[in-house]
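First up is the structure itself, then whatever we jot down about it.
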Amino acid sequence: MKITKFLGLSFLLFAFAATSFPDGVHAEDPAAVLDFYGREVQAGASYLIDQEDFRVVNATINPICNSDVILSTGIEGLPVTFSPVINSTDGVIREGTLITVSFDASTCGMAGVTPMWKIGFNSTAKGYIVTTGGVDRLNLFKITKFESDSSFYQLSYCPNSEPFCECPCVPVGANSDKYLAPNVSYADFRFKPDARIEST
């Protein structure tokens with residue numbers, strides 16, 4: 001009899017908690033990142049990253065071979081792919097979640113060369129910039145809505161993915177030499193499906 005009463009009381013407490021704290025029990029996924037056409041950005045698909053002024057994200061060297069990430073004008077950009085750290089059931093990239101970013105391009109075959117983005121020091125660019133050669137799950141970024149325009153997004157680097165660093169994510173923009181770099185002027189980005197993929 002006591003066991004029956006205990007089980008009944010436990011059920012009532014659980015039901016009360018579920019109705020009193022619905023957000024904790026029925027947590028919703030963050031909003032999906034949308035591409036240029038208003039469609040959900042998909043993990044593993046190829047996208048070109050551009051700005052409202054039509055500058056596009058590109059690499060200093062292609063094929064990727066210790067290449068740096070830049071904003072360029074007047075030429076076709078180099079597509080990237082996004083991969084979530086925690087795989088979602090629907091394969092959608094969502095706002096504010098940790099991701100890796102990689103150029104969708106071949107590499108030169110040197111040891112340790114990868115198309116994945118990371119932050120590295122560059123004496124030519126006079127500081128830390130976004131470059132290639134990243135390692136999965138150690139070099140993380142996130143995408144959030146750009147403050148001034150809901151149709152554009154902000155890309156941020158999250159140094160808390162680095163060992164022994166509990167630091168906030170920092171926005172990525174373009175420095176005076178057009179290198180993508182952390183903690184410089186804000187940059188508003190949008191994501192266009194790679195036309196070469198769309199046409200296949």
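The backbone N, Cα and C atoms fix where each Cβ goes, and this holds for glycine too.
Don't look for the substitutions in this one, it keeps the originals.
Going by Swiss-Prot, these are the annotated features:
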- LYS178 to Asn: In clone 11 (VARIANT)
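DSSP assigns LYS178 (variant position) to coil in the three-state reduction, outside any helix or strand. Counting every protein chain shown, the Cβ of LYS178 (variant position) has 17 other Cβ atoms within 10 Å.
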